[in-house]
Amino acid sequence: MIVKVFDYIYISNVYNANDIYELIKLNIGGVLTCFDCTCIEWCHHNDTNVTNKIFYKDIFVNTKKDLIKCDVPIITNKSVNSDIIGGTHQINNYYNEQNNNYHDNTYKEFTQTHKTNIDPSQIKSDHINEERKEHYDYIIFPSDIINNTQCNNNNLKDYIKSMLILKEDAYIDFDVIHMDQLKNKHNNNNNNNNNNNNNNNNNNNNNNCCTFKNPDISNTSQHHVEHIQIHKSNSHSNIPSDNINFCNKKYDKNLSRSVEISEKDKHPENSLLYEFVNKDKLNYKINQEEDTVSSEKNKLCDNNNNNNMVHTRHIYNVCELNKCLRENKLIPYNNIYKMKHLYLNILDTFDENILKHVNKAHLFIDSVIQKKKNILIHCMAGISRCSSIILSYVSKKNKKGIEYNFNLLKSKYPFAHPNENFYRQLLLYEKMNYTLDGCTDYHNIYKKIKMNRENLEELKILNLKNDKQPIYNFRCKHCNYVLFNDNEIIKHDFKISKIKKNYGNSCTSIFIEKKEWILTENKMKGVLNCPNVNCNIKLGKWSWTGICCSCGYLQIPAFMINSSNVDRMNISKTV
């Protein structure tokens, strides 16, 4: 389940994060994985700054051109483009020229760039930092996934299944042309067409009528004739290159429809036949123009004097994509989805310092949102780590506090539940005014935590939640081990979960916050046992998907203890 929780921000678990075509449908341009894993199926894991692997349907296939993998080059003996190191704005336009000897010898050099050797001492590798850099993954997709409203989540999987099956050793190639040459070509064509249109308009004004070669529509009304003339005077040189492939759908449809309306008054019985005739004529004309554009584009690709690229055309639906793959044609770069990805190695434990990851995570989230793309933040179960990162980011932006945003997050995604350690650190982050550098008492506490994670225990003493002093402790009835206090009991919130019918009126269970002694790693539900090794008796159960109380209230997530297994003791008497 992928859920939108805030503007531009989605949350899920690792299983849903693998639904790459659903992510494309949701316009997600970046994925933040809050644990170190290699189970993202569409992510190609390697240590190079380029890749020749691209994800298609459910496998990786090879590409005949290298694609940028990372913004910063990895330490190698090879030379890299010095222009790439400075920023990310040229990433789309850079293609590695090395390792290009393929079996078919069809690979051609795309860029001629100035190269310089990088001093390895100036670059910190992944092994030194023990952190993964953000990288890019590439996915082949038909544009219909984004543009077609009928392609929803219900039939998206069937739509993907209809894509052509390829072997893992298959090679595909994609298509690029030079932006400057294309721009000049289009400008010249636009100027010529504008002059032609002006001459035509002058002739039409002098003649006070509109004349066409086709005699069947020469006597139509002025309004309909003008509408027809607009479509007929257009050409591919006036249409942006990204829309060339849509001409057959929009261009001839409008013209045929206009002709049909015009002819209904004269020959209503022949309007359909007339439409087919004009469609054939127009399709023939468009096919000729497409052949011309394609030949010009191929010439431009052979004259590679600049690495500033623009990508043309679209494959609109899966049928066109399958045909293109069967005939070994070039895949338009517009049908290659570029996904930004970052791994954060966060452990869901009670001694993990999650605040050391927030600055890197926030920069990554901003870089995705600034491009008007959505971002998916997920962890293994989609509960603790990802929700903690989301709370830190949103609270820093809106300044409404961790508790307020946590309640808002749970109202949209009930599974969100940072562990007790993470939540205390988030409250400390709020006390530090969402900064990690400072000279306040709270900043000094965080500096101690950075030096030694054992100092996280000090956060328990600070009472960052501003809770009242607890009155009761709850102990195991069999061994008298202290389990929790009354401040850690979760009361029923009937505004969030409705009470189910046909249940009793009394509660026989107690729901508590997640405690350190509750082990939930890599599981969705389990049994709550006494943490005392000599006892280990069953106290209750837990589930990330929720448990229903005896009164009918549904608690999500739930850590439920049977009231008959614990004793309530006054704290003043136990001291």
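Cβ atoms here come from the backbone N, Cα and C positions, even for glycine.
According to Swiss-Prot, the feature active site, phosphocysteine intermediate maps to CYS379. Sequence-distant neighbours of CYS379 (mutagenesis position): residues of the same chain at least 6 apart with a C-beta under 8 Å from its C-beta are ASN13, VAL14, THR33, CYS34, PHE35, ILE346, ASP348, ARG385, CYS386. Secondary structure at CYS379 (mutagenesis position), taken from DSSP and collapsed to helix, strand or coil, is strand.
The annotation Zn(2+) binding site is assigned in Swiss-Prot to CYS476, CYS530. Sequence-distant contacts of CYS530 (mutagenesis position), defined by Cβ-Cβ distance under 8 angstroms and a gap of at least six in the same chain, are CYS476, HIS478, CYS479, TYR481, LEU483, ASN536, ILE537, LYS538, LEU539.
Among the features that Swiss-Prot reports, domain 'Tyrosine-protein phosphatase' is placed at 283-435, with the record citing sequence analysis.
Recorded in Swiss-Prot as a mutagenesis result, CYS379 to Ser carries the remark: Loss of catalytic activity.
What Swiss-Prot says about the mutagenesis result for CYS476 to Ser is this: Severe loss of catalytic activity. All protein chains shown were included, and the count of other CB atoms within 10 Å of the CB of CYS476 (mutagenesis position) stands at 21.
The mutagenesis experiment CYS530 to Ser is recorded by Swiss-Prot, whose note states: Severe loss of catalytic activity. In the three-state DSSP reading, CYS530 (mutagenesis position) counts as coil.
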